[in-house]
Amino acid sequence: MSKLPFLSRAAFARITTPIARGLLRVGLTPDVVTILGTTASVAGALTLFPMGKLFAGACVVWFFVLFDMLDGAMARERGGGTRFGAVLDATCDRISDGAVFCGLLWWIAFHMRDRPLVIATLICLVTSQVISYIKARAEASGLRGDGGFIERPERLIIVLTGAGVSDFPFVPWPPALSVGMWLLAVASVITCVQRLHTVWTSPGAIDRMAIPGKGDR
């Protein structure tokens with residue numbers, strides 16, 4: 001979860017726990033909720049953002065991102081999740097994040113025609129995946145790879161706020177998208193460096209590895 005107090009697990013638990021119990025009673029599983037939330041989030045991002053409906057797209061994506069958090073609450077109510085569920089949730093998060101940046105990239109590239117902003121968006125798209133991969137690959141090797149400025153909640157807050165404010169009804173501020181995207185791009189690159197440094201300083205990180213055989217590749 002985020003380091004921000006108002007995005008803490010405890011803060012959301014007050015809202016999500018009763019809803020999670022209700023969903024479990026009607027027979028839904030955490031994995032089904034994960035897939036439904038991701039599907040809706042991706043559909044909203046890839047439909048509304050390319051049409052230039054940035055405020056509506058930001059609201060839809062944010063709603064279903066919050067909806068997707070119900071799967072964790074449901075798993076806790078059932079006494080714990082499964083390893084497959086954890087992998088599915090992480091995979092769907094990457095798909096959802098990718099859809100957000102791809103939808104915005106389409107609008108920026110083909111309608112705004114802002115080349116510098118295209119570059120910033122591409123940086124955000126790539127680093128959003130790399131940040132998560134560094135942690136996953138490090139933990140698979142028994143090392144630490146967490147921390148850094150930007151985690152998923154902060155990433156979504158920055159990009160969705162920038163998109164929404166740039167197209168806000170009645171009082172839009174168009175530069176907000178560019179400001180948010182460049183801020184996120186810089187912070188994301190720094191986070192990649194921070195996480196790599198965390199991996200490098202982990203115990204055993206520079207120990208030599210056995211050379212894999214042909215059958216291991």
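Quick reminder: no glycine exception, Cβ is built from N, Cα and C everywhere.
Unsubstituted: the structure retains its original residues.
On a predicted model such as this, the values are computed, not experimentally measured, just so you know.
If you look up Swiss-Prot, you'll see Asp93 marked as active site, proton acceptor. For Asp93 (active site, proton acceptor), applying a Cβ distance below 8 Å and a minimum sequence separation of six or more within one chain yields Thr38, Asp68, Ser132, Arg152.
Taking the Cβ of Val33 (CDP-1,2-diacyl-sn-glycerol binding site) as centre and 10 Å as the limit, one finds 24 other Cβ atoms among all the protein chains shown. In this structure, Val33 (CDP-1,2-diacyl-sn-glycerol binding site) is part of a helix by DSSP. Sequence annotations record features per position, and here Swiss-Prot assigns CDP-1,2-diacyl-sn-glycerol binding site to Asp31, Val32, Val33, Thr34, Gly72, Arg76, Thr82.
What Swiss-Prot lists as Mg(2+) 2 binding site is Asp68, Asp89, Asp93, and the listing cites experimental evidence. Asp68 (Mg(2+) 2 binding site): 21 other CB atoms within 10 A of its CB, across all protein chains.
Per Swiss-Prot, Mg(2+) 1 binding site is recorded for Asp68, Asp71, Asp89, and the stated evidence type is experimental evidence.
Sequence-distant contacts (6 or more apart, same chain, Cβ under 8 Å) of Ala90 (mutagenesis position) comprise Ser132, Ala136. A mutagenesis experiment is reported in Swiss-Prot for this position, Ala90 to Tyr, and the note states: Large decrease in catalytic activity.
One entry in Swiss-Prot concerns the mutagenesis experiment Arg94 to Gln. Its note says: Almost loss of catalytic activity. Of all Cβ atoms in the protein chains displayed, 16 besides its own lie within 10 Å of the Cβ of Arg94 (mutagenesis position). DSSP assigns Arg94 (mutagenesis position) to a helical segment in the three-state reduction.
According to Swiss-Prot, the mutagenesis experiment Arg94 to Lys carries the annotation: Large decrease in catalytic activity.
Swiss-Prot documents Tyr133 to Glu as a published mutagenesis change and attaches the note Almost loss of catalytic activity. Around Tyr133 (mutagenesis position), a 10 Å sphere centred on its CB holds 14 further CB atoms from the protein chains shown.
Under the three-state DSSP scheme, Tyr133 (mutagenesis position) falls in the helix class. As a published mutagenesis entry, Tyr133 to Phe appears in Swiss-Prot alongside the note: No change in catalytic activity.
With a cut-off of 8 Å between CB atoms and residues at least 6 apart in sequence, the same chain places Gly145 near Arg137 (mutagenesis position), listed in sequence order. For the mutagenesis experiment Arg137 to Gln, the note given by Swiss-Prot reads: 2-fold decrease in catalytic activity.
Looking at Swiss-Prot, you'll find the mutagenesis Arg137 to Lys noted as follows: No change in catalytic activity.
Cα of Asp31 (CDP-1,2-diacyl-sn-glycerol binding site) to Cα of Asp89 (Mg(2+) 2 binding site): a span of 8 Å. Counting in whole angstrom, Thr82 (CDP-1,2-diacyl-sn-glycerol binding site) lies 11 from Asp89 (Mg(2+) 2 binding site) by their C-alpha atoms. Taking the centroid of the Cβ atoms of Asp68, Asp89, Asp93 as the Mg(2+) 2 site, the other same-chain residues with Cβ within 8 Å of it are Thr34, Gly37, Thr38, Met69, Asp71, Leu88, Ala90, Cys92, Ser96. Of all the recorded positions in the record (Asp89, Arg94, Tyr133), the one with the smallest CA separation from Gly72 (CDP-1,2-diacyl-sn-glycerol binding site) is Asp89. With every protein chain in view, the residue among the binding-site residues Asp71, Gly72, Thr82 whose Cβ has the most Cβ partners within 10 Å turns out to be Asp71.
Relative to Val32 (CDP-1,2-diacyl-sn-glycerol binding site), the recorded positions with Cα atoms inside 10 Å are Asp71, the candidates having been Asp71, Arg94, Tyr133.
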